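**Student:** Here Swiss-Prot notes a mutagenesis experiment, D343 to S, with the remark: Abolishes endonuclease activity. While the structure shown retains the original residue, Swiss-Prot records the mutagenesis experiment D344 to S with this note: Abolishes endonuclease activity. One natural variant named in Swiss-Prot is I122 to T, and its note says In strain: ATCC 44821 / 777-3A. A natural variant is reported in Swiss-Prot for this position, N221 to D, and the note states: In strain: Capensis / YB4237. Quoted from Swiss-Prot for the published natural variant M315 to T: In strain: Capensis / YB4237.
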Amino acid sequence: MAFRKSNVYLSLVNSYIIDSPQPSSINYWWNMGSLLGLCLVIQIVTGIFMAMHYSSNIELAFSSVEHIMRDVHNGYILRYLHANGASFFFMVMFMHMAKGLYYGSYRSPRVTLWNVGVIIFILTIATAFLGYCCVYGQMSHWGNMNIASNMFNMMKTIYMMMLMLLIYIFYTIMMRQMMKTKEYTMLIKSMDYINKNKYMINLNMTNKKDMNNNIGPLNMNILSIIYGSMLGDGHAEKRKGGKGTRIVFQQEYCNINYLYYLHSLLANLGYCNTNLPLIKTRLGKKGKIRQYLKFNTWTYDSFNMIYSEWYIKNMSGKGNIKVIPKSLDNYLTPLALAIWIMDDGCKLGKGLKFTTNCFSYKDVQYLTYLLHNKYNIKSTITKGNKENTQFVIYVWKESMPILTKIVSPYIIPSMKYKLGNYL
């Protein structure tokens with residue numbers, strides 16, 4: 001192993017600068033974060049040096065500012081850097097927030113990260129406001145005594161008004177609406193539905209494992225692709241020594257266009273090499289030679305949590321059993337649903353079917369519950385064989401228009417036949 005990777009300190013530099021796995025779809029908007037760090041360093045350094053010469057005494061404040069401008073070596077540069085650096089700080093911060101809004105960084109699984117950013121933004125505003133309260137800094141003594149106090153009083157007033165508004169909305173309007181006949185009927189129906197499905201809901205709520213804090217370099221796109229494929233023929237491989245996990249994708253030769261599409265998605269996100277998967281052969285049933293394609297992602301430590309979610313120990317023998325993770329409701333996005341259809345779906349009459357070979361009946365029940373609860377897609381379950389090792393999910397033809405509308409933006413041309421005449 002190279003010294004830059006084995007050394008404790010150099011490995012940090014290596015992982016962030018040299019071998020940093022960045023997706024190829026990244027653009028210049030991602031420079032805003034580092035520019036914010038640069039602005040912060042400038043503000044801290046210039047602020048510390050100016051604080052060495054500034055006096056907050058009302059009789060000395062103005063003189064100390066003039067002292068910084070005239071007597072301190074390059075003091076005027078420090079003052080102008082600090083004043084204009086604050087303006088650039090907020091300009092870059094607003095651009096950083098605009099980038100996050102444009103790319104949907106506030107959505108799951110980045111909700112917590114966005115909330116922390118909002119808190120940092122509010123603290124930055126408060127810190128900058130304290131700078132304006134410095135005597136004879138950027139504000140006169142009169143402004144300091146009057147405007148500052150008025151600002152704080154206004155904040156208290158806004159807080160009380162928002163609190164009263166929230167109380168009015170949540171306790172008045174919603175309670176009135178609840179008593180209307182239509183909403184009341186919907187509530188009774190919802191309670192009846194929950195009563196009938198309380199086992200599945202309880203299983204979901206009690207066993208759900210939150211993965212949002214363990215994602216690492218992942219994002220919703222890569223998780224949607226992986227989870228959608230894992231519902232079909234994809235699987236996760238834990239590397240020897242527990243040093244990481246890779247995701248393996250495999251398809252028959254007849255689905256070559258779909259596998260190339262899947263490979264291009266992952267390659268563009270930077271999770272696998274750009275070489276096209278090669279055609280391989282294997283011995284099928286009755287000695288028939290079958291052609292297939294296969295590729296895998298790089299090995300990542302952050303994929304370990306995906307493995308732990310999808311696999312449990314086999315109590316009756318060696319190896320692990322593939323299961324449906326209880327956190328799937330967070331990641332069964334339209335993209336994941338489209339990947340599952342292209343990976344494992346099959347047109348049947350005016351409907352669609354999914355054949356599951358790895359999951360138990362309870363897992364398949366949970367899948368149908370998610371389809372109905374998340375997208376209002378109705379389906380039924382039947383046994384695929386006598387050994388109860390295979391179950392088939394049939395999507396009703398009444399739900400096909402809904403399903404088609406959800407997944408159509410992600411279905412490639414060679415797979416549109418699976419949706420029949422609805423597309």
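Heads up, the Cβ atoms here are built off N, Cα and C, so glycines get one too.
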**Student:** Given the variant positions I122, N221, M315, state which is nearest to D344 (mutagenesis position) when distance is taken between Cα atoms.
**Tutor:** N221
**Student:** Judged by the number of other CB atoms within 10 angstroms, which among I122, M315 is the least packed of the variant positions?
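**Tutor:** Sparsest of the variant positions I122, M315 by Cβ contacts within 10 Å: M315.
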**Student:** Tell me the Cα distance separating I122 (variant position) from D343 (mutagenesis position), rounded to the nearest angstrom.
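**Tutor:** With the alpha carbons as reference points, the distance is 45 Å.
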**Student:** Highest CB neighbour count within 10 A among the recorded positions N221, D343, D344?
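**Tutor:** Of N221, D343, D344, the one with the most crowded Cβ is D343.
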**Student:** To the nearest whole angstrom, what is the C-alpha distance linking N221 (variant position) and M315 (variant position)?
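**Tutor:** Rounded to a whole number, the Cα-Cα distance is 34 Å.
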**Student:** Could you measure between M315 (variant position) and I122 (variant position) for me? Cα positions, answer in whole angstrom.
**Tutor:** 52
